[in-house]
Amino acid sequence: MEDPRRRTTAPRAKKPSAKRAPTQPSRTRAHAESCGPQRGARSRRAERDGDTTEKPRAPGPRVHPARATELTKDAQPSAMDAAGATARPAVRVPQQQAILDPELPAVREPQPPADPEARKVVRGPSHRRGARSTGQPRAPRGSRKEPDKLKKVLDKLRLKRKDISEAAETVNKVVERLLRRMQKRESEFKGVEQLNTGSYYEHVKISAPNEFDVMFKLEVPRIELQEYYETGAFYLVKFKRIPRGNPLSHFLEGEVLSATKMLSKFRKIIKEEVKEIKDIDVSVEKEKPGSPAVTLLIRNPEEISVDIILALESKGSWPISTKEGLPIQGWLGTKVRTNLRREPFYLVPKNAKDGNSFQGETWRLSFSHTEKYILNNHGIEKTCCESSGAKCCRKECLKLMKYLLEQLKKEFQELDAFCSYHVKTAIFHMWTQDPQDSQWDPRNLSSCFDKLLAFFLECLRTEKLDHYFIPKFNLFSQELIDRKSKEFLSKKIEYERNNGFPIFDKL
């Protein structure tokens, strides 16, 4: 007697009988990009299992599991076997459920998978560099289990417009007053001009508008740079010709312009001018060894920190150490790179470390103005993140990574050597490596953030993070940060990554 279940579905059978045999779960998803499914994976599985998108249209899987063998056996490769072709998907539904639902790995595999390919389903793209060779647990469990958590963190980190305007208004009053008074008084800094830099002006500030960076730039014509011990980043500054009456001659140590002397006088003038400000509660913070900034503390009533950085502006060619830096040709374009390198470069009084002390005559190259341009024009498409263009999650990943490091530093003094510039440098390299806007789709925020974590962990493991503008200057060298600190940070990031970022719950 013909099975009545087969008669009810006979009019819809058009699939070839070659699709009958059930298959094992496909591993094509293991090779998918972390920012979206791989398009080829579905079509290859369809050749063996039938089009999985048709499964919901088939009759409900009412066949008892005990009937699976009987139905498969009854089905014959015949042109009239229409009913058998439609009944068979019900036999395979339990297997397909494990394949199609990435949220149920425990159903498919109660133990950690022995096949290394299978693990890639939850940890990101297989071709990325990262902490894969560290022996640490691999799966970005936080990103996988709580995809909305990162978005909630970003919402809390978003600055309120009211707070921004109030803080910016107060800072601008203080900075403009200092700038005017310095330009009016007869001193070596009469020609200074303002240049806004830092995370606030790059629109990547997090939590609260309580930190600002402002450059007071001073043009110095016809200077000659002497690289300090082949660092590529630190230089001795000399004048090719010192005009008679040049006020900067007061800061010379022989032929070399002393960064320490110049910063000391700059600091003295700012302290004098701050004392004249009566309507705002502002003071000058104690000097920090090796810091190029004069830090102001404004109470508004909340405390606002303002770093005023003296910078020498040179309109000459960029130093030879930067020739291979700024590798944006395949991302923002060769023309943009050429134009950026035609802009002036800057030197700040950040001294090179010499053992346990600092070399007081040295200056360090600064590219804050170029970094600001990149962050505000980060898309391969000119309209990226504009009101009329598609959005990306580049800056969101940067904010999350900055916040993660910031919170870890608050808890562990072993991380004092690390700073947000390390995060910024790492993500510049990631944007260069993955230049397409589609690779930073906001819908894939968790996997994009995990890519950044993996890259940063690999930099810590290999102790190598090249300066984005000066490739031979390694920001993670043993001379700058000891190995123990890098291993400590790596373990803390791995813990957060594999446990759903519990540190974010403290926000």
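For all residues, glycine too, the Cβ spot is worked out from N, Cα and C.
At each noted site, the model still has the original residue.
For Lys424 (ATP binding site), the same-chain residues 6+ apart in sequence whose C-beta sits under 8 angstroms from its C-beta are Glu371, Leu398. Residues or ranges marked as ATP binding site in Swiss-Prot: Ser199, Glu371, Lys402, Ser420, Tyr421, His422, Val423, Lys424.
Using a 10 Å Cβ-Cβ cutoff, Glu211 (mutagenesis position) registers 20 neighbours. In the three-state DSSP classification, Glu211 (mutagenesis position) falls within a strand. Summarising the annotation, Swiss-Prot assigns Mg(2+) binding site to Glu211, Asp213, Asp307.
Under the heading 2',3'-cGAMP binding site, Swiss-Prot lists Asp213, Gly290, Asp307, Lys350, Arg364, Leu365, Ser366. Around the Cβ of Asp213 (mutagenesis position), a 10 Å sphere holds 19 further Cβ atoms from the protein chains shown.
Among the features that Swiss-Prot reports, Zn(2+) binding site is placed at His378, Cys384, Cys385, Cys392. Cys384 (Zn(2+) binding site) has a Cβ environment of 16 other Cβ atoms inside 10 Å.
For Lys156 (mutagenesis position), the same-chain residues 6+ apart in sequence whose C-beta sits under 8 angstroms from its C-beta are Leu507. The note that Swiss-Prot attaches to the published mutagenesis Lys156 to Gln is: Mimics lactylation; knockin mice show higher mortality following HSV-1 infection.
For the mutagenesis result Glu176 to Ala, the note given in Swiss-Prot is Abolished poly-ADP-ribosylation by PARP1, stimulating interferon production in knockin mice. Reduced to three states, the DSSP call for Glu176 (mutagenesis position) is helix. Contacts of Glu176 (mutagenesis position) defined by a Cβ separation under 8 A and a same-chain sequence distance of 6+ are given as none.
The Cβ of Arg180 (mutagenesis position) lies under 8 Å from the Cβ of no residue that is in the same chain and 6 or more residues away along the sequence. According to Swiss-Prot, the mutagenesis experiment Arg180 to Leu carries this note: Induces alteration of the DNA-binding surface and leads to decreased synthesis of cyclic GMP-AMP (cGAMP); when associated with K-182.
Here the residue is the original one, while Swiss-Prot reports the published mutagenesis Glu211 to Ala with the comment Abolishes ability to promote type-I interferon production.
What Swiss-Prot says about the mutagenesis result for Asp213 to Ala is this: Abolishes ability to promote type-I interferon production.
The Cβ of Lys240 (mutagenesis position) has 8 neighbouring Cβ atoms from other residues within 10 Å, across all protein chains displayed. Here Swiss-Prot describes Lys240 to Glu as a published mutagenesis experiment; the accompanying note says: Impaired tethering to chromatin, leading to constitutive activation in the absence of DNA.
A mutagenesis experiment is reported in Swiss-Prot for this position, Glu272 to Ala, and the note states: Increased DNA-binding activity. Just so you know, the Cβ of Glu272 (mutagenesis position) picks up 12 other Cβ atoms within 10 Å once every protein chain is counted. Secondary structure at Glu272 (mutagenesis position), taken from DSSP and collapsed to helix, strand or coil, is helix.
According to its DSSP assignment, Ser291 (mutagenesis position) is coil. Experimental mutagenesis at this site is recorded by Swiss-Prot as Ser291 to Ala, annotated: Enhanced stimulation of interferon production.
Take the CB of Arg337 (mutagenesis position) and look out to 10 A: across all protein chains shown you find 17 other CB atoms. Among the mutagenesis entries in Swiss-Prot is Arg337 to Glu, noted as: Strongly reduced interaction with nucleosomes.
The number of other Cβ atoms within 10 Å of the Cβ belonging to Lys491 (mutagenesis position), over all protein chains shown, comes to 14. Looking at Swiss-Prot, you'll find the mutagenesis Lys491 to Arg noted as follows: Abolished monomethylation, promoting interaction with PARP1.
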Nearest to Arg364 (2',3'-cGAMP binding site) in three-dimensional space, by Cα, is which of the recorded positions Ser291, His378, Lys402, Ser420, Val423?
Ser291
From Asp213, His378, Tyr421: recorded positions whose CA lies within 10 A of Gly290 (2',3'-cGAMP binding site):
none
Three-state secondary structure of Leu365 (2',3'-cGAMP binding site) from DSSP?
strand
Max Cα distance spanning Asp213, Gly290, Asp307, Lys350, Arg364, Leu365, Ser366 (2',3'-cGAMP binders), Å?
17
Based on DSSP, name the secondary structure state of Arg337 (mutagenesis position): helix, strand or coil.
helix
In the same chain, which residues outside the set His378, Cys384, Cys385, Cys392 have their CB within 8 A of the centroid of the CB atoms that define the Zn(2+) site?
Gly379, Glu381, Gly389, Ala390, Lys391, Arg394, Lys395, Asp437, Trp440
Do you know offhand how many angstrom separate Val423 (ATP binding site) and Lys350 (2',3'-cGAMP binding site) by C-alpha?
20
